[in-house]
Amino acid sequence: MALFGALFLALLAGAHAEFPGCKIRVTSKALELVKQEGLRFLEQELETITIPDLRGKEGHFYYNISEVKVTELQLTSSELDFQPQQELMLQITNASLGLRFRRQLLYWFFYDGGYINASAEGVSIRTGLELSRDPAGRMKVSNVSCQASVSRMHAAFGGTFKKVYDFLSTFITSGMRFLLNQQICPVLYHAGTVLLNSLLDTVPVRSSVDELVGIDYSLMKDPVASTSNLDMDFRGAFFPLTERNWSLPNRAVEPQLQEEERMVYVAFSEFFFDSAMESYFRAGALQLLLVGDKVPHDLDMLLRATYFGSIVLLSPAVIDSPLKLELRVLAPPRCTIKPSGTTISVTASVTIALVPPDQPEVQLSSMTMDARLSAKMALRGKALRTQLDLRRFRIYSNHSALESLALIPLQAPLKTMLQIGVMPMLNERTWRGVQIPLPEGINFVHEVVTNHAGFLTIGADLHFAKGLREVIEKNRPADVRASTAPTPSTAAV
């Protein structure tokens, strides 16, 4: 009985679980590109290492090592991998760091000073980034693990006191190696929890698309990593800006991502597009009013000829009044995605009337229009764009079958009017697109769209339009390195 109850609760929870409207998969194919950009960023961060001055005394010799700066990172071997539980793991082995520092030596009344180059060799770094969902639904670096070690140090001392420095070099280089070991992991911890999070802050969560609607890209759960990819589930739901708490129930199928051949895949379900169209419908945007000169001249003449019998019965003051054509969508359009293509079904009312000045309008006809549009999706940069095309069009009377027959001559000119006057306006808006949840400075290239039953996927490669350093510097928060919590680092001496 207890087992039955547990099963029932599990099924009940599953029945109420909301599917994501948008999914993104980053595959291992992207890791080489990400690693190249990440290592450039890492080298720049390691150059910010601040090593305390090293002072000491050996016999009558007093030495001071100061102004230690990391000048370069030379890599022999590095790997970036997905790891379950850890998300991203970077391993650097047998690398070397170039350093430059100021030396000062005092022996009785003799003083020597200057700058010298050194190198830290056999540098190994193993650092992992743990990704999670924060309370606002944003992806964050929630933890950074780190192990770092420097095997040996070498400093090319020279000059009059070369033999003295050679005598002291063991003390100096051992001390520098110890201090350097202690500084690598704190720098990486700050880079992950502060700087990389400032990059992730550029990913839209709840943002405006235009003056009418917004979109919710909040993560529904923590990112899930396997050995070959990283999967993220986003709500992917539009909403009217005047009803920010409104939500369309998601009854669409869950999009599936199986491919791993491209760097990244994005999947959108029918719910993603349905919520967009319903949001615009609720915002009152799906209507069109043409009056007087706004009605195409040929269509004006055809409409007057079609309703000539009704017009001649009106008073002379009304007969030559401006014509009004009003299209109003009656219900939220719906999207259907099949392997053969994507279609959008629309039902609207069409009202034709005369609008004499300073008098009530005179309605000539009211009809219903059924239209089916084909939709082609494309991903450009980081914007999902849509191109619409009118495929099927039918009008019929709300009153009688006889009047529906009389409307047949209007079918072609009304369709032409929609294709020439309405579709360009729609496409101007839909081709502007909506941004997908991607950090600033990263774009998609070489996109391929594939339709499935109930959802579509877009495979693409990644392109860094801006470097990580450029984006992070633009969005860098106030430096909180001093207040950062103690790093979970392990530095091997």
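From the backbone N, Cα and C atoms, a Cβ is placed for every residue, glycine too.
In Swiss-Prot, a published mutagenesis experiment is listed as Asn64 to Ala, annotated Increased nuclear localization; when associated with A-94; A-117 and A-143. Taking a C-beta cut-off of under 8 angstroms and a sequence separation of 6 or more, Asn64 (mutagenesis position) has the following same-chain neighbours: Asp53, Leu54, Arg55, Arg103, Gln104.
One entry in Swiss-Prot concerns the mutagenesis experiment Asn94 to Ala. Its note says: Increased nuclear localization; when associated with A-64; A-117 and A-143. Other C-beta atoms found within 10 angstroms of the C-beta of Asn94 (mutagenesis position) number 14, with every protein chain shown included. Annotation note: Asn94 (mutagenesis position) sits in a strand segment as assigned by DSSP.
The note that Swiss-Prot attaches to the published mutagenesis Asn117 to Ala is: Increased nuclear localization; when associated with A-64; A-94 and A-143. Under the three-state DSSP scheme, Asn117 (mutagenesis position) falls in the strand class.
The local packing around Ser145 (mutagenesis position), expressed as other Cβ atoms within 10 Å of its Cβ over all shown chains, amounts to 19. Under the three-state DSSP scheme, Ser145 (mutagenesis position) falls in the strand class. Quoted from Swiss-Prot, the note on the mutagenesis of Ser145 to Ala is: Significant reduction in phospholipid transfer activity. Reduced secretion.
In Swiss-Prot, a published mutagenesis experiment is listed as Ser400 to Ala, annotated Significant reduction in phospholipid transfer activity. Reduced secretion.
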Check your understanding: How many Å separate the Cα atoms of Ser145 (mutagenesis position) and Asn117 (mutagenesis position)?
Key -> 31
Point to revise | Spatial separation of Asn117 (mutagenesis position) from Asn94 (mutagenesis position) - C-alpha basis, Å | key: 19
